[in-house]
Each structure stands twice: as structure tokens, then as C-alpha cells.
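C26 to A appears in Swiss-Prot as a published mutagenesis result, with the remark: No change in thylakoid targeting, normal autotrophic and photoheterotrophic growth. A mutagenesis experiment is reported in Swiss-Prot for this position, C29 to A, and the note states: Almost complete loss of thylakoid targeting, normal autotrophic and photoheterotrophic growth. Quoted from Swiss-Prot, the note on mutagenesis experiment R196 to E is: No visible phenotype. The annotation that Swiss-Prot gives for the mutagenesis experiment R215 to E reads: No visible phenotype. Looking at Swiss-Prot, the entry for mutagenesis of R219 to E says: No visible phenotype.
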Amino acid sequence: MPVKFPSLKFEQLKQLVLVAAIAVFCVSCSHVPDLAFNPWQEIALETDSTFADIAFTEDPNHGWLVGTKETIFETTDGGDTWEQKLIDLGEEKASFSAVSFSGNEGWITGKPSILLHTTDGGQTWARIPLSEKLPGAPYSIIALGPQTAEMITDLGAIYKTTNGGKNWKALVEGAVGVARTIQRSTDGRYVAVSARGNFYSTWAPGQTEWTPHNRNSSRRLQTMGYGKDGQLWLLARGGQLQFSTDPDAEEWSDVIAPQDKGSWGLLDLSFRTPEEVWVAGASGNLLMSQDGGQTWAKDTGVEDIPANLYRVVFLSPEKGFVLGQDGILLKYNPSTEVAMVP
């Protein structure tokens, strides 16, 4: 006896086939090419800290790496191996946020109210006392020359010293408020993203106040920074990237989505060369563009790293590092050819 299938089930089957076809089409559209070679070497460090910053002395092989949980590492071979160091801060539980060197003079900032100074490449570190009235906690510092540095707090208060930290001059009258991220350009400008990512502020030398700017889309801002030529860039929630098209930070390029998968969070961006861009993100996500951000490729050699990659730092086109959580550190290997596989 012939079996009759209800028409409803047949319609359901057609819908399932259609959904499957759409899914396959979307996957093919959102595919990001892979890099043929992985130019990053994972450096094994025995710590579960999240790294915040890295800097080198006048000796290109001698560097320092800092992070949470009072973490400080030193290298004397260009970053291939690292030795953990301890600095006695008493009973305070510090979280280091930045390190910077000019020659052999260096500075380290951290919470709560931590500022360290060295004049001998880090053989000895002295703690610089900070006023209890300091607006916010030290967020970052830039060594500018002998006895000279510029420090910014997490509330956007900017100070400069020219005598090794004995005295500080305020460069801005008003704070910006609690900031999510703050970055400085090579010519001394700053951009700060608000704690909730709903607006950003800019400051330039000579200005007395921060200038607030509304974000240009419904997506909350993740972080912002400056490219090699001083051009602003931004990363927004959902894995979106934009570059500024005017010096006033009011006009922006069309949205670029390095990955057409909104679930991937992008956390930092850095230029290796004027055209080669690297973007790091959650769950070992590392992407590269060779044409200034127009097309992208994914470094699948690091995608199995079970950690967020928070910072990409290129000290030169040949020397770069990726800083992550749980003690993850990647070192750029320029001898590895970088090529895209379609």
C-alpha cells in the first residue's frame, strides 16, 4: 500500500534545506584566508598574569615585561628567554600597567599609585612617592629623555617631570573621567575611550582641556589608538574597525570587518609597517592585513591558544610582541615568510 507523506512535513523539509544552503553560503562568504606561515613564536613563561606592556633599554637585547599580580620579567637576549624579577613593595598588592625606557632610564606605573624609576637599565628600581590627591591611578608613562617623562592617570590627568620625578607639572586642567583605554601618539596627542565605550576624548599639547567626541555608530567602542602617521583608528564591539579621515577625529572611513563574525572581539591593533596591520582579540584571535586594512588573513597557528590576546606591540618592523592573559607572550620572527593562502 503506498505511503502518503503529509504536505506539511515536505514543506518543513524544504525549509531545512533552504536554511542549510543559506548557512553554507554565509560560511563561505565570511571565510577569512589563512596565513601560509605563522610568524609568531610562543614564549613559555611560568605565570598566570596578564601582561600589560613591554619595553627595551638602549641595549636592544635587554628588555622588561610587566603585568598584573606584581609581575615583572627581564630579558637579555632580545625576548627569547625571560627571568622573573621581584621588587619589594611591602604589603601592597600591585598591578603594573606600563613600562617605558629612554636609554637606560626607565619607568614603571601601576595600581595602587605605583611609580618606579631606574637609571641603570633596571639593576635597581626606586619608588617615586605620589600625592594622595593625584586624580586617579597611574595608567601609563612615556620616557622622553634624561630625567624627563610624561605620565597619565586612568582619569586622564597628564603630568610631566623634567627632574626624575621630584616634581610634576600638570598639562591639562580637567580630567576626562574613568577611561577604558588611553593611548598616546608619537607627537604627544592622546585619545581616551570612556569606561562604557559610549564616547571618546582627545587631547593635544597646548590644550587645557580634553575634547569629547560622540561615537559614530551604535556599537560601543573597545579601544582607540594612533597609526604610524598619527592617523586615528578605532575598534568597536562586534569586531569592527575604522580609520579617521581627518585630523580632527570627526570623520571616519567606512566600517571594516576583518572577520564577518560579530562574535569575535577585537582588542588591539598595531602597524608593523605603514601598510601591514595586525589585530589581536579574544581566544587566540590574530589577524593581519598587508594593504592597510582592506583585506585580511587569519593566523591559524595561534588560534588554539586558550587566552585573550590583549596587546600587539611593534618596537620596530623586525621586533614585535603580542601580550596576552595567563602568561601568554608571542614574539615576532621576521625570518618567517608571511603569505596569504586564499
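Placement of Cβ uses the backbone N, Cα and C atoms for every residue, glycine included.
Of all the mutagenesis positions listed here (R196, R215, R219), it is R196 whose C-beta has the fewest other C-beta atoms within 10 angstroms. In the three-state DSSP assignment, the secondary structure recorded for R215 (mutagenesis position) is coil. Cα spacing between R215 (mutagenesis position) and R196 (mutagenesis position): 11 Å, rounded to the nearest whole number. It is 11 Å from the Cα atom of R196 (mutagenesis position) to that of R219 (mutagenesis position).
In this structure, R196 (mutagenesis position) belongs to neither helix nor strand by DSSP; it is coil.
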